[in-house]
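**Student:** Pasting a structure below so you can have a look.
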Amino acid sequence: MIEDTMTLLSLLGRIMRYFLLRPETLFLLCISLALWSYFFHTDEVKTIVKSSRDAVKMVKGKVAEIMQNDRLGGLDVLEAEFSKTWEFKSHNVAVYSIQGRRDHMEDRFEVLTDLANKTHPSIFGIFDGHGGETAAEYVKSRLPEALKQHLQDYEKDKENSVLTYQTILEQQILSIDREMLEKLTVSYDEAGTTCLIALLSDKDLTVANVGDSRGVLCDKDGNAIPLSHDHKPYQLKERKRIKRAGGFISFNGSWRVQGILAMSRSLGDYPLKNLNVVIPDPDILTFDLDKLQPEFMILASDGLWDAFSNEEAVRFIKERLDEPHFGAKSIVLQSFYRGCPDNITVMVVKFRNSSKTEEH
């Protein structure tokens, strides 16, 4: 009896293997189940299919909108990807800043104005940190306020002062670097930052730059006028200075001082400062506003300039000055959309002679 039972079970097992579990049989079984589900549960299946189709259409529509919309109104769908955003708006100046694809936000910016009393020129600053946010935050929180105090003192007795906007800028930038280096060295913090500062008075625009943040101005004819020049290791002047100091530059994705830093001047960076291969000395330029009759200026971290040329950025903003952020938000989003991996900060300042703006 037991032998007969075992024989029967063995036969059933062979039937299962050779007939029911054959690929053709399983395929027909799946088709049969699908047809049965459709005809006997029509409403549920049709709802699932319709929802899937609607979802696909929505995604395709959003992608097409992003690809075709030059003004980037449809890019709000991407904003969920930004871990953090910052923005600032005050009648003639707008700032938009995103952390973007980086794990940390190391960009900082500052705006200090006194349009009512005009006790000092307007102060605009961009600080792009590296190696952590310590240096950028330190400079942002101290340098603009220090400039404000010294500029107010200067304005009270300008006629008798031997100082100028240029000398005040240079003195305060170098002073903040020395002060910060003392603190960073004690804590072994190797952070550094760029420093782009613009002083805007009634007749002049004075711009100081350390590093590779950049300023560009749009003049009355729509031309892009550089307000600063990047400090890069591959530039002949910088390369010679680094070599004289006993340093070197090497290529690792970009030209770097001692194979480390992708700019030749910065604030902070105490290990490279100790070698004197990276310096904090600013380049300072002054522009005659009556001569240029500018419409606006752009101050930005290198996240923008990795995606836009000076001329392209000016054209882009010029077409969007009527937007709430004067085009700053749109150009930041466009830089992100073009694949920029960095933090991106853009400040747009409209001048008094530009449309819908009556004063600095």
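Here the Cβ of each residue, glycine as well, is placed from N, Cα and C on the backbone.
The domain 'PPM-type phosphatase' annotation in Swiss-Prot covers 92-351, and the record cites sequence analysis as its basis. Residues or ranges marked as Mn(2+) 1 binding site by Swiss-Prot on the basis of similarity to another entry: Asp128, Gly129. Feature annotation from Swiss-Prot assigns Mn(2+) 2 binding site to Asp128, Asp302, Asp342. Quoted from Swiss-Prot, the note attached to the mutagenesis of His130 to Leu states: Abolishes phosphatase activity. Among the mutagenesis results in Swiss-Prot, Arg239 to Gly has the note: Slightly abolishes phosphatase activity. The residue drawn here is the original one. Looking at Swiss-Prot, the entry for mutagenesis of Arg241 to Gly says: Abolishes phosphatase activity. Quoted from Swiss-Prot, the note on the mutagenesis of Arg265 to Ala is: Abolishes phosphatase activity. Asp302 to Ala appears in Swiss-Prot as a mutagenesis experiment; the accompanying note says: Abolishes phosphatase activity, prevents MAP3K7/TAK1 phosphorylation in vitro, does not abolish interaction with MAP3K7/TAK1, found in a complex with MAP3K7/TAK1, MAP2K4 or MAP2K6 and enhances the association between MAP3K7/TAK1, MAP2K4 or MAP2K6.
In terms of burial and nearby residues, how do these features look in this structure?
**Tutor:** Using a 10 Å Cβ-Cβ cutoff, Asp128 (Mn(2+) 1 binding site) registers 28 neighbours. In the three-state DSSP assignment, the secondary structure recorded for Asp128 (Mn(2+) 1 binding site) is strand.
DSSP assigns Asp302 (mutagenesis position) to a helix in the three-state reduction. Residues near Asp302 (mutagenesis position) in space but far in sequence (CB under 8 A, at least 6 apart, same chain), listed by position: Asp128, Thr194, Asp212, Ser213, Arg214, Asp230, Asp342.
Around His130 (mutagenesis position), taking its Cβ as the centre, 22 other Cβ atoms fall within 10 Å, counting all chains.
Arg239 (mutagenesis position): 18 other CB atoms within 10 A of its CB, across all protein chains. DSSP assigns Arg239 (mutagenesis position) to a helical segment in the three-state reduction.
Proximity of Arg241 (mutagenesis position) to non-local residues of its own chain (separation of 6 or more, Cβ distance below 8 Å) is seen for Ser264, Ile279, given in sequence order.
Under the three-state DSSP scheme, Arg265 (mutagenesis position) falls in the strand class.
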**Student:** If one measures from the C-alpha of Arg239 (mutagenesis position) to the C-alpha of Gly129 (Mn(2+) 1 binding site), what distance in angstrom results, rounded to a whole number?
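**Tutor:** For Arg239 (mutagenesis position) versus Gly129 (Mn(2+) 1 binding site), the Cα atoms are 22 Å apart.
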**Student:** Which residue among the recorded positions Gly129, Arg265, Asp342 has the fewest other Cβ atoms within 10 Å of its Cβ, if you could check?
**Tutor:** Asp342
**Student:** About how far apart, in whole Å, are the alpha carbons (Cα) of Gly129 (Mn(2+) 1 binding site) and Arg265 (mutagenesis position)?
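**Tutor:** Cα of Gly129 (Mn(2+) 1 binding site) to Cα of Arg265 (mutagenesis position) measures 13 Å after rounding.
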**Student:** C-alpha of His130 (mutagenesis position) to C-alpha of Arg265 (mutagenesis position): distance in Å?
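**Tutor:** Checking the Cα atoms of His130 (mutagenesis position) and Arg265 (mutagenesis position) gives a distance of 13 Å.
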